[in-house]
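Heads up: the structure comes next, in structure tokens.
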Amino acid sequence: MKLINIWLLLLVVLLCGKKHLGDRLGKKAFEKASCPSCSHLTLKVEFSSTVVEYEYIVAFNGYFTAKARNSFISSALKSSEVDNWRIIPRNNPSSDYPSDFEVIQIKEKQKAGLLTLEDHPNIKRVTPQRKVFRSLKFAESDPIVPCNETRWSQKWQSSRPLRRASLSLGSGFWHATGRHSSRRLLRAIPRQVAQTLQADVLWQMGYTGANVRVAVFDTGLSEKHPHFKNVKERTNWTNERTLDDGLGHGTFVAGVIASMRECQGFAPDAELHIFRVFTNNQVSYTSWFLDAFNYAILKKIDVLNLSIGGPDFMDHPFVDKVWELTANNVIMVSAIGNDGPLYGTLNNPADQMDVIGVGGIDFEDNIARFSSRGMTTWELPGGYGRVKPDIVTYGAGVRGSGVKGGCRALSGTSVASPVVAGAVTLLVSTVQKRELVNPASVKQALIASARRLPGVNMFEQGHGKLDLLRAYQILSSYKPQASLSPSYIDLTECPYMWPYCSQPIYYGGMPTIVNVTILNGMGVTGRIVDKPEWRPYLPQNGDNIEVAFSYSSVLWPWSGYLAISISVTKKAASWEGIAQGHIMITVASPAETEAKNGAEHTSTVKLPIKVKIIPTPPRSKRVLWDQYHNLRYPPGYFPRDNLRMKNDPLDWNGDHVHTNFRDMYQHLRSMGYFVEVLGAPFTCFDATQYGTLLMVDSEEEYFPEEIAKLRRDVDNGLSLVIFSDWYNTSVMRKVKFYDENTRQWWMPDTGGANIPALNELLSVWNMGFSDGLYEGEFALANHDMYYASGCSIAKFPEDGVVITQTFKDQGLEVLKQETAVVENVPILGLYQIPAEGGGRIVLYGDSNCLDDSHRQKDCFWLLDALLQYTSYGVTPPSLSHSGNRQRPPSGAGLAPPERMEGNHLHRYSKVLEAHLGDPKPRPLPACPHLSWAKPQPLNETAPSNLWKHQKLLSIDLDKVVLPNFRSNRPQVRPLSPGESGAWDIPGGIMPGRYNQEVGQTIPVFAFLGAMVALAFFVVQISKAKSRPKRRRPRAKRPQLTQQTHPPRTPSV
């Protein structure tokens, strides 16, 4: 009976233990996904924004009370005819303080009232109120196969789909992997990221983020979450009456920064300030962010994490407020975006100079596929983008706090961003002289200490991987100074300096522009003293290059730019070799104390330059890319070129050879062509230097002077290759949509390309495109091709070569959901100008085969064949003798495509006057003129290796000695078949803190083991008591054998 009771007791203990473990595993499984297949899905957090009709943000020149703001608006509107207006109340924690903006509602559509407001001396700007949406969407985790539906199905959202990048991806949100480097399953393994970056070394030195105020702008945080002990304040900026996190994203971000147990954060003792700026329906407004930003300034926040972003770097109220935040010493850390591996996909505000933009890597130090790539596109078309991201860190499979406790693993740059924010918070707590900490000094320490990843260019990794301990060493001995990003220019260093290293420079070429960021750790404002100085090294042929400068007149806040144009002197037109020199700039900032009357702090920085020069290539090998006539979002609604890609409605990557046409550029370079970029009108280049002008996906209009000059250039030997795209006003009206939230129609400003403008350009040669819209797969010259939402050729000279194909009428499918097949659609035309020495013209109706954004089948082979034709006059036999060659269309009876009535292209065009009515061109702008710097030659040898870790002045890392602590590193076990990615990875325990995960798991198994052992001994004792006693037999005397010692056998 006792034995039965013992076994019953053991069974109860085992069942209780099984239930306890099952509850924990079930909770994790629920947090991971709600369906068994979720480990194979991705849940993308996408952002979109709309303009709220009738609502406007009125920004003032200073901070005023509510009464004063009301008075300013009332007096401004008094003289106008606007009567139906009101100030929208904002009930949030900042309502009791002065503000620099107001939200008003004007029900009348007259713009006179807005203009009257802007005329008021205390009003800075009036901009539309924007509504921000965040949506969670499951999709296949394989990003290679694009969304390509076989039948048209128009499913517009009720908000303007200005696509915001996925900044949070995780198991539970998304499952992500890094780059597949070999033929094996590569999973994002959840890690204790704080200890992987050796934060435990600083913990054991006594630094845990104490006395540092860190703000998390996200979805809120529950009041009694077990992971946080120092939540100083929770504020709600939404229209919902709750402070709790109903989604889990804000909890996760806060946990990565400051969790004190289980999945430990970097700075558990930091003061957490939680700003709930998104509702449970994932909606926010620009005004909510502005109020919250103002409150963050008021609360003297030290570090602010913003794990959101989007492509709209022209949302002026938001951008201006970010500048104001950093000017008030708030260190902002923001996610760079999840639109990789495509280039030119950086998100705002992470692409701003004063913000630390963070990209993502996996735990094998591969750039995460989802991480957005540079360059910035603010500067196009006339300039060149800056280096971003600033640094990269772990963003795939990172563990953080669950919404109700426990841990979960997420991936995305919105995960990498709080990793850096947490590291910065920890670093700030180590600095004794807190007055030295500012957005510039922290950024300088991070990029100077970053570890460069091999085989990765600067537009993927920035300055490299976050190195927490080296950053600590730098900050510990930091002295205020200026620095540069990048810290040197080496156009021979590949792959890091791609694309600069991909093409040497030569005489007569377009100047190479390098956009350098100046970081000023001495003060929020600064200036460049005198002018930058160019000092060529004579022994290294530095006198063979010349440089010109453009730079910020004022460095604010904490930063500015230095644009360097590099060109080759005439004497080196036939020379080949390496040329070197350096630029010297001196930055000055006002002294902080008023006692120093007019005193300034100064810092002099050297920027080494190294370039490779070759003799000027022949004209036939030089291709000029037209950048000036490409338009993008922001600010206009320029639709995608492939209408099948409804999940990416905007053309926002810049259409540059180093962004979404990167693969095409790489191919042309591999074929021996030299590609230059024209960021000015056609009147600003010497056509005798180039064999082909390449115009791809052009949305801009043309000056009359450009049309006349291009005709002369083609007559004199310049060839023209045009890749067009769809344009159809009926389809444009169809793809407009009604926003139910704003009760407003959104209309494209043009089609995929501006066909009416192109036809005006081509009319002198009797050529033109139609407004037909076609799609389909076909074969040409034994190559598989795909025509994605392209147009056809409407007319072409009779002595030209025209290739036709059979396609589906996609326009009919869009407009009427009907399917029809059209034969003999003219898509490719080749024409030789009959005049002696004339050039050649090629037309093709679709650019998607060159564009990296949604390319399904490339047509690089066709581009090669066309350039052979335009450069050397050799018509490819595969085209001239093709069975698809047809008689060129005459265009008789076809009405040319017209510009859509009421379009707003004039608002964003560099060519058209900004007014309604018939389009009229502006006056032709002057061509850019560079003022070359006067050289100050140096008769000394240049340094042989320009790549060093960016050494800040007066910093000696050897003086800052780190203690030799033995820290536990997370152990990784291999992935079993069918196992999910949400693993429990053992990690070290923070000194002085109880690891709840280990504390929950180990006692359970210890208790079960003790009970099993106890039961075993009880059973043995019971058996022994019930066994009858035996008389011990007398021991027998052993018999002697001949073999006294056993044989020796080898021990194993």
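Any Cβ shown, glycine's included, is placed from N, Cα and C.
Residues as originally present; substitutions not included.
Sequence annotations record features per position, and here Swiss-Prot assigns domain 'Peptidase S8' to 190-472.
All chains included, 27 other C-beta atoms sit within 10 angstroms of the C-beta of ASP218 (mutagenesis position). Where Swiss-Prot documents ASP218 to Asn as a mutagenesis experiment, the accompanying text is: Loss of activity.
Per Swiss-Prot, the feature active site, charge relay system maps to ASP218 (among others).
Listed in Swiss-Prot as a mutagenesis experiment, HIS249 to Phe is described as follows: Loss of activity. In three-state terms derived from DSSP, HIS249 (mutagenesis position) belongs to a helical segment.
The feature active site, charge relay system is assigned by Swiss-Prot to HIS249 (among others). Counting Cβ atoms from all protein chains shown, HIS249 (mutagenesis position) has 30 others lying within 10 Å of its own Cβ.
In the three-state DSSP scheme, SER414 (mutagenesis position) falls into the helix class. What Swiss-Prot says about the mutagenesis result for SER414 to Ala is this: Loss of activity.
If you look up Swiss-Prot, you'll see SER414 (among others) marked as active site, charge relay system, on the strength of sequence analysis.
Looking at HIS249 (mutagenesis position) and ASP218 (mutagenesis position), their Cα atoms lie 7 Å from each other.
Around SER414 (mutagenesis position), a 10 Å sphere centred on its CB holds 34 further CB atoms from the protein chains shown.
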